[in-house]
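Below you'll find the structure, written out as structure tokens, and then a few comments.
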Amino acid sequence: MTTTKRLKFENLRIQFSNAIVGNFLRLPHSIINVLESTNYAIQEFGIAVHSHNSDIPIVHLGWDGHDSGSSENVVLINPVLATVYDLNQKSPLVDLYIQRYDHTHLATEVYVTPETSDDWEIIDANAMRFQNGEILHQTRIVTPGETLICYLEGIVTKFKIDRVEPSMKSARITDGSLVVVAPKVNKTRLVKAEYGHSNKTILKNGAIQLLKKVILRSTVCKMDFPKDNLFVVYISDGAQLPSQKGYASIVKCSLRQSKKSDSDNKSVGIPSKKIGVFIKCDSQIPENHIALSSHLWDAFFTHPMNGAKIKLEFLQMNQANIISGRNATVNIKYFGKDVPTKSGDQYSKLLGGSLLTNNLILPTEQIIIEIKKGESEQQLCNLNEISNESVQWKVTQMGKEEVKDIIERHLPKHYHVKETGEVSRTSKDEDDFITVNSIKKEMVNYLTSPIIATPAIILDGKQGIGKTRLLKELINEVEKDHHIFVKYADCETLHETSNLDKTQKLIMEWCSFCYWYGPSLIVLDNVEALFGKPQANDGDPSNNGQWDNASKLLNFFINQVTKIFNKDNKRIRVLFSGKQKTQINPLLFDKHFVSETWSLRAPDKHARAKLLEYFFSKNQIMKLNRDLQFSDLSLETEGFSPLDLEIFTEKIFYDLQLERDCDNVVTRELFSKSLSAFTPSALRGVKLTKETNIKWGDIGALANAKDVLLETLEWPTKYEPIFVNCPLRLRSGILLYGYPGCGKTLLASAVAQQCGLNFISVKGPEILNKFIGASEQNIRELFERAQSVKPCILFFDEFDSIAPKRGHDSTGVTDRVVNQLLTQMDGAEGLDGVYILAATSRPDLIDSALLRPGRLDKSVICNIPTESERLDILQAIVNSKDKDTGQKKFALEKNADLKLIAEKTAGFSGADLQGLCYNAYLKSVHRWLSAADQSEVVPGNDNIEYFSINEHGRREENRLRLKTLLQQDVVHETKTSTSAASELTAVVTINDLLEACQETKPSISTSELVKLRGIYDRFQKDRNGEMPNGENSIDIGSRLSLM
């Protein structure tokens, strides 16, 4: 059955059934069999009910899919619906015409009007249930001019169908259709406002006739409005102007649930007031748009915004005699707490060139404008074409009760009255924006594209990285340059998100706003607070319920946005912002709601210089010394986020205030002092090493390895202007391999100190985890940590234990680690500022894929030192200095010949030579201690000879006192000699070194040396780079791998 053909069934009787809820029929079994044979869905059938042998339909209904259960010629209908169309069980027979309504007969929008004001109040009281689709569930076929019924909480409401979009005689609605209800208010129940809100066009002096009415979309443009004309609007330059004067009013959003109060019973959908305006044209205004002056927005009690529906009514040109301000009296009623701040002459200058409207309230000026001509009020007063002398200006102070009434009944919530009586409007934060990231342009281009795959995108980045600041910059641009309405919400500040009904109501309000004011953009900052990722609840049922609510809310949000998006691709866009993409509910991605993801990283040095200059400029007291530049400071603040830079700038300011005689000039010393005491957020909790206490000169030999490390790690940072223009990808990975104890780990530790890079050391147990996915997560977090503190060296010691060849692990853990390493080291993002340094003694055990270009680009051997290299190592050991005192750690006699020791230590590694020196040092210590034990000690002496004059019997007492004094002198002398001995240093002689050389043996045996030499030779020459074929070995004793 095609859409143009109809099935006709005659001579059917009508019966009532309360089981039918809505605008449906139930058909007899004979008709159902015919419809089921067509293989079309029951939702696609529409039924036209005709009187028998009549061509005029009574009503168009849908089929609810049930059998009437009666005789073959009976159809069932809801009794209330039957009453509407005067159908009863005693009515004559009816005929049914059944037609298929396919996708070409779908209505996107249906405009209806309640039959009575009671119906409207029922809808208003049950707006949530109505908006959640009650009418869509109870209706399938809509026809202009017919009546619908809808059950809300058991109460029946009736609607008249005004029109459908796209226009057609009869159409089918689905879950994606929008039903727009025009309010119908009982006028006798309205409380008439004393001031303003007048929609009449009939005056006592005569009638103001309207030429034309248009509804335009408001836009916030960067325009210079005339200062002498407060109430002016600009429309598109291509529009024809029937008149240069007219009324402007805002059409309230009819999709939003009205909020009634005792002081304001106005209904949504009715213009709040009409204000007389001058109408001008400008080429900056897009077609079908209108720009309003700031005073006009203020008179509407509304923030300047995009998307508001502005009703513009043009006045006839020959009405000048009616709206003339000649001989008029303008009474300015001041409702501030204090006396009026301006005189009549000042108000004359402020309002003199405008078109004034009677009883107009200007909240920020705290005045009400009243216009009279003689004894009667005048609705409009044109002061632009007459002199101020022909107008009488009066300023009066309103009483306290009148002021209180105005504030309670007329001023919206975003206006507040201060204790001084001043009325102000809470406005948006208008910061001075500074663009430091290029991804804003990419995001704006994507969001403003006419066609995109899905409506949502995600911006992620760590806390303090600048997401909210970037969002504000983006919102400012799309509002000013692209005329898009933006609804911004910080999900962390939302209350009662655990209450499903209240949050659904809030989401419905967002979507209603965006549909009405569209094209629009919903920006949800910190989205993980509202749509977080479900986590393991460990048996806690309450936690499970909370996550279940979060998923329900997200599903509800996706469905609401998708409905609008499917109707009009340009109507709505969504931008999510969160700390990590993995913390957001995966339902967003499972339903393919998000199409693109942008990640915000720490600013580079140019952006940091720009930010530092911006934060310094905000603090007008500080200034840099002449020898400092912001580009120099940016090099010292690698890894700082914008928030870190802002806090750091404040710290510099406070440190500056503690200095005396500084003239508020930031010097190099002050900056370094503040920097050393500040830790950026990216480094908090990170095991980071920047001072390894191992200097380049502490390592002997290994000249080739040192050169390669400096070329790879130091040069790109030191000579950045040269390397930044390199057309090829720079080397970022080095493998140090060689015999045990030959300085691989020592080199890695010293290179960070030499090149001034951050250093993160990684050990196998910190990464490997038996649980699937845990090891990979550790690798990802490790690289993210290194990226946040770049330039950084990521050092993997004993790399063969972390990334062995795949297919030889019984648990499969290291296989997954290798796969993740391959992705991170040579992924699409690359490693900008992160260098990989790996050390191993068995390079043959490392997976060959990691040794290819783009990963570990260069392999450097740390070989067994030759005689000259051993001499170099010995000299480095004995010449090493203490970091704190600057003195040599190793005291060697002056005439010692280290070349002799180098000749006798063939086959020794660097670690062996260091151990030999330590053994020699111990021998010198033993020799020094033996010499110290033989030091002189002053003996005691009991035979003391002395003489005394006039002792008078006190001889023995004096002898004992003298003995005590002498013993104290002996103790002091012993202590002094011991203190002097402690300052001596054990000196290592050549004999100590020779004895230690005889006692020390190489740590690498001859057989092990031969084995390793063969491995390294094959690694250097015969390595073919072949990977395992993935097949398990079938040899006896081989292990299986969990792949």
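Any Cβ shown, glycine's included, is placed from N, Cα and C.
At each noted site, the model still has the original residue.
Annotation comment: Swiss-Prot describes 461-468, 738-745 as ATP binding site. Counting Cβ atoms from all protein chains shown, Pro740 (ATP binding site) has 15 others lying within 10 Å of its own Cβ.
One mutagenesis experiment named in Swiss-Prot is Lys467 to Glu, and its note says In PEX1pA1; no effect. All protein chains considered, the CB of Lys467 (mutagenesis position) has 20 other CB atoms within 10 Å.
Take the CB of Tyr488 (mutagenesis position) and look out to 10 A: across all protein chains shown you find 15 other CB atoms. What Swiss-Prot says about the mutagenesis result for Tyr488 to Ala is this: Cells are able to grow on a medium with oleate as a sole carbon source.
Among the sequence features in Swiss-Prot, the mutagenesis site His495 to Ala is noted as follows: Cells are able to grow on a medium with oleate as a sole carbon source. A coil conformation is recorded for His495 (mutagenesis position) in the three-state DSSP classification, outside any helix or strand. Long-range neighbours of His495 (mutagenesis position) (same chain, six or more residues apart, CB within less than 8 Å of its CB): none.
One entry in Swiss-Prot concerns the mutagenesis experiment Asp525 to Gln. Its note says: In PEX1pB1; no effect. Asp525 (mutagenesis position) falls within a strand when secondary structure is assigned with DSSP.
The annotation that Swiss-Prot gives for the mutagenesis experiment Lys744 to Glu reads: In PEX1pA2; decreased binding to PEX6. Results in accumulation of PEX5 on peroxisomal membranes. Lys744 (mutagenesis position) falls within a helical segment according to DSSP. For Lys744 (mutagenesis position), the same-chain residues 6+ apart in sequence whose C-beta sits under 8 angstroms from its C-beta are Leu736, Tyr737, Gly738, Ala839, Thr840, Ser841, Cys862.
For the mutagenesis experiment Lys744 to Ala, the note given by Swiss-Prot reads: In Amut mutant; abolished ATPase activity of the PEX1-PEX6 AAA ATPase complex.
Secondary structure from DSSP puts Phe771 (mutagenesis position) in coil. The number of other Cβ atoms within 10 Å of the Cβ belonging to Phe771 (mutagenesis position), over all protein chains shown, comes to 8. Quoted from Swiss-Prot, the note attached to the mutagenesis of Phe771 to Ala states: Cells are unable to grow on a medium with oleate as a sole carbon source.
Under DSSP, Asp797 (mutagenesis position) is assigned to coil, being neither helix nor strand in the three-state scheme. For Asp797 (mutagenesis position), the count of additional Cβ atoms within 10 Å of its Cβ stands at 18 [all protein chains shown]. In Swiss-Prot, a published mutagenesis experiment is listed as Asp797 to Gln, annotated In PEX1pB2; results in accumulation of PEX5 on peroxisomal membranes.
Among the mutagenesis entries in Swiss-Prot is Glu798 to Ala, noted as: In Bmut mutant; decreased ATPase activity of the PEX1-PEX6 AAA ATPase complex. If you take the C-beta of Glu798 (mutagenesis position) and look for same-chain residues 6 or more apart in sequence within under 8 angstroms, you find Lys763, Gly764, Ala839, Thr840, Ser841.
Under its mutagenesis annotations, Swiss-Prot gives Glu798 to Gln the following note: Abolished ATPase activity of the PEX1-PEX6 AAA ATPase complex.
Ranked by Cα separation from Cys742 (ATP binding site), the mutagenesis positions Lys467, Tyr488, Phe771 are led by Phe771.
Just so you know, the Cβ of Asp525 (mutagenesis position) picks up 21 other Cβ atoms within 10 Å once every protein chain is counted. Looking only at Cα atoms, Gln463 (ATP binding site) sits nearest to Asp525 among the mutagenesis positions Tyr488, Asp525, Phe771, Asp797. Taking Cβ-Cβ distances under 8 Å and a sequence separation of 6 or more, the neighbours of Ile465 (ATP binding site) in its chain are Leu600, Arg601, Ala602, Ser641, Pro642, Leu643. Proximity of Gly461 (ATP binding site) to non-local residues of its own chain (separation of 6 or more, Cβ distance below 8 Å) is seen for Lys467, Lys579, Ser599, Leu600, Arg601, given in sequence order. For the binding-site residues Gly738, Cys742, the ranking by surrounding Cβ atoms (within 10 Å, all protein chains) places Cys742 first. In this structure the alpha carbons, written CA, of Pro740 (ATP binding site) and Asp797 (mutagenesis position) are 12 Å apart. Around the Cβ of Gln463 (ATP binding site), the number of neighbouring Cβ atoms within 10 Å comes to 11. If you measure from the Cα atom of Tyr488 (mutagenesis position) to that of Asp525 (mutagenesis position), you get 8 Å. When the Cα atoms are compared, Phe771 (mutagenesis position) and Asp797 (mutagenesis position) turn out to be 23 Å apart. Across the structure, Asp525 (mutagenesis position) and Asp797 (mutagenesis position) are spaced 41 Å apart at their Cα atoms.
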